[in-house]
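To start, the structure under review is shown below, and the notes come after it.
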Amino acid sequence: MSHSVKIYDTCIGCTQCVRACPLDVLEMVPWDGCKAGQIASSPRTEDCVGCKRCETACPTDFLSIRVYLGAETTRSMGLAY
């Protein structure tokens, strides 16, 4: 079972989710769509255990962890699939 980290458009670039993740699933990437100039991205979704610490840490309810069967992992925001 893998977990998909859905990233929505309310990221403020605070890095709280990145620091909260115990498995280093998230990272910040450059993005012009927010004031901070960076946005959370999830390049290592195969390592996500669904603990939801990133969701809890997020001050804007930006992240959502959803459980999928198989290798159905995605990154939203059009950054990659």
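Glycine residues also receive a Cβ, built from the backbone N, Cα and C atoms like all the rest.
None of the substitutions listed is reflected here, since the structure keeps the original residues.
Swiss-Prot lists Cys11, Cys14, Cys17, Cys58 with the feature [4Fe-4S] cluster 1 binding site. With a cut-off of 8 Å between CB atoms and residues at least 6 apart in sequence, the same chain places Gln16, Cys17 near Cys58 (mutagenesis position), listed in sequence order.
With a 10 A radius on its CB, Cys51 (mutagenesis position) counts 15 other CB atoms from all the protein chains. The [4Fe-4S] cluster 2 binding site annotation in Swiss-Prot covers Cys21, Cys48, Cys51, Cys54.
Mean predicted confidence for the domain '4Fe-4S ferredoxin-type 1' (2-31): the pLDDT average there is 79. According to Swiss-Prot, the domain '4Fe-4S ferredoxin-type 1' annotation covers 2-31.
Per Swiss-Prot, domain '4Fe-4S ferredoxin-type 2' is recorded for 37-68.
Cys14 to Ala, Asp or Ser appears in Swiss-Prot as a published mutagenesis result, with the remark: Generates altered FB cluster (in vitro). In the three-state DSSP scheme, Cys14 (mutagenesis position) is classed as coil.
Neighbour density for Cys21 (mutagenesis position): within 10 A of its CB lie 23 other CB atoms from the protein chains shown. Under its mutagenesis annotations, Swiss-Prot gives Cys21 to Asp the following note: Unable to bind PSI cores (in vitro).
Cys34 to Ala or Ser appears in Swiss-Prot as a published mutagenesis result, with the remark: No measurable effect.
One mutagenesis experiment named in Swiss-Prot is Cys51 to Ala, Asp or Ser, and its note says Generates altered FA cluster (in vitro). Secondary structure at Cys51 (mutagenesis position), as computed by DSSP, is coil.
Quoting Swiss-Prot on the mutagenesis of Cys58 to Asp: Unable to bind PSI cores (in vitro).
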Residue among binding-site residues Cys11, Cys48, Cys54 with Cα closest to the Cα of Cys21 (mutagenesis position): Cys54
Nearest of the recorded positions (Cys48, Cys51, Cys54) to Cys14 (mutagenesis position), judged by Cα-Cα distance: Cys54
Residue among recorded positions Cys11, Cys14 with least C-beta crowding, 10 angstrom cut-off: Cys14
